[in-house]
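Pulled from Swiss-Prot:
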type: MUTAGEN; residues: Asp242 to Glu; note: Loss of both activities
type: MUTAGEN; residues: Ser311 to Asn; note: No effect
type: MUTAGEN; residues: Gly312 to Pro; note: No effect
type: MUTAGEN; residues: Pro313 to Gly; note: No effect
type: MUTAGEN; residues: Leu314 to Ile; note: 75% decrease of both activities
type: MUTAGEN; residues: Leu314 to Val; note: Loss of HA activity
type: MUTAGEN; residues: Asp344 to Glu; note: Loss of both activities
type: MUTAGEN; residues: Gln380 to Asn; note: 85%-90% decrease of both activities
type: MUTAGEN; residues: Arg383 to Lys; note: 85%-90% decrease of both activities
type: MUTAGEN; residues: Trp384 to Tyr; note: Loss of both activities
Amino acid sequence: MRQDMPKPSEAARCCSGLARRALTIIFALLILGLMTWAYAAGVPLASDRYGLLAFGLYGAFLSAHLVAQSLFAYLEHRRVAAAARRSLAKGPLDAATARSVALTISAYQEDPAYLRQCLTSARALLYPHTRLRVLMVVDGNRAEDLYMVDMFREVFADEDPATYVWDGNYHQPWEPAEATGAVGEGAYREVEAEDPGRLAVEALVRTRRCVCVAQRWGGKREVMYTAFKALGDSVDYVQVCDSDTRLDPMALLELVRVLDEDPRVGAVGGDVRILNPLDSWVSFLSSLRYWVAFNVERACQSYFHCVSCISGPLGLYRNNLLQQFLEAWYNQKFLGTHCTFGDDRHLTNRMLSMGYATKYTSRSRCYSETPSSFLRWLSQQTRWSKSYFREWLYNALWWHRHHAWMTYEAVVSGLFPFFVAATVLRLFYAGRPWALLWVLLCVQGVALAKAAFAAWLRGCVRMVLLSLYAPLYMCGLLPAKFLALVTMNQSGWGTSGRKKLAANYVPVLPLALWALLLLGGLARSVAQEARADWSGPSRAAEAYHLAAGAGAYVAYWVVMLTIYWVGVRRLCRRRSGGYRVQV
């Protein structure tokens, strides 16, 4: 007769946890030390006679990282494909046993065209009708916000939708209304014990299939909190979605399959693609970058069950777990300031902190709007970088509960911007022109190799244009990251609603300072090289390499820009005129 294994005692579990923490800290410090030493020492692994074409230990480390990341992403795609074949063999989902799901949509001053696409796609989701609820919460209850409520009522007209305009929200002060008829000093008065608006919202959400609530403005986190709190424990899973997102009909079903297959998975995200890639060169490059971010970087994380961020446009959470950390998630503070951005990343971190896995599936897909102007894109990236640095610190507390890859990748990605900035400044101020050009060639070469792998994985030649994103990172995103680092405790939506686009010029300041630093260093280096003696054999070889390298760099840009203008701008119809909003 088999005997049950004894459960470990509380002391044993505590010791095991402390040991894992200690080993994780040692591993993180080891990675940090090796990277810093490899960068600072500049150990060359291969070099030509004059040291002009050199390949160092740090470059080898980054190359190995990219190869490993690509390999694990490929293996994860194969794993997802195998799971899809198993699901297909099981047949369609049984409506009687399907998990109940609530689709929550966060809306704020949305472009009516995008909002209509979002709501229409929500209607078209291929999921058992009786097991799916739709809840949209509008951040704002003024007259100019109610067009979103009207559109919800119009799109779901045949579903008997319920709409409610709430004067407050869950966290706005509420004054009980006195009962009428009680007059005179000391007279008996009856007051309402609870907010009638909250009670009405919760009653509608838990009894009606399609509900839209417009509440007092409070920010996106307030909107999401209302949806989660009002739902309570009435559903099994909660899907998050933004109002500018168009869902693929199979998006929800594929997410549900991931959670159904493994109870250890607490949340799963899908493939977010760009809805407006042809609006501008910024949105086009963003569309390529998005694909790699999800199908290479997050696919790699998913292989180790530790996706760092379930993206807001398309994610699914186990509701019983979400309700456990809902209050802590909403009340998050950083340096004494209440956090109002980085909602999706902190939701993911809360799930990881409980020891549950987070996954990504490329079979679930949606299309979301991205900024088409450089200024708005810069504001968006600054906001995302703020939440990244802040959540990096929180995420570090739970590295020991997950695979070592989570620790390794967090350290590498966290240090990377600082090493890039240090390299650029050192070359501009202390390096020779050829050294600067050699680094630029290496950067574009690595970017082209990564783009070529993405083109092969996706089966789309146009992905090679992703290599053009490298200069955008170096010149725009890198200084924005440092602005984000020093302004992490400043809260807000970060980007404006799409109905009324507002320019934010604050992120331009670090770009201007960065440009002045680089121009100053370049002028200094050019002046020094102009006075140098170029008659020696090493200098002659450097001049030859400089001419050949400059020719290769210019040729690369000519080819890539030609592909972009001919293959993208001229052969694809571009949406012009920005947003045409009619309410």
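Glycine too: its Cβ is placed from the backbone N, Cα and C atoms.
Feature annotations (Swiss-Prot) mapped to structure.
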residue : record               : CB count, 10 Å
Asp242  : mutagenesis position : 22
Ser311  : mutagenesis position : 24
Gly312  : mutagenesis position : 21
Pro313  : mutagenesis position : 25
Leu314  : mutagenesis position : 30
Asp344  : mutagenesis position : 23
Gln380  : mutagenesis position : 18
Arg383  : mutagenesis position : 23
Trp384  : mutagenesis position : 19
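Distance between Cα atoms for Asp242 (mutagenesis position) and Gln380 (mutagenesis position): 15 Å, as a whole number. DSSP assigns Asp242 (mutagenesis position) to a strand. Of all the mutagenesis positions given, namely Ser311, Gly312, Pro313, Gln380, Arg383, those whose Cα is no farther than the 10 Å limit from the Cα of Asp344 (mutagenesis position) are Ser311, Gly312, Pro313. Distance from the CA of Ser311 (mutagenesis position) to the CA of Trp384 (mutagenesis position) is 11 Å. Taking the C-alpha positions, the distance from Gln380 (mutagenesis position) to Leu314 (mutagenesis position) comes to 18 Å.
Separating the Cα atoms of Ser311 (mutagenesis position) and Arg383 (mutagenesis position) is a whole-number distance of 14 Å.
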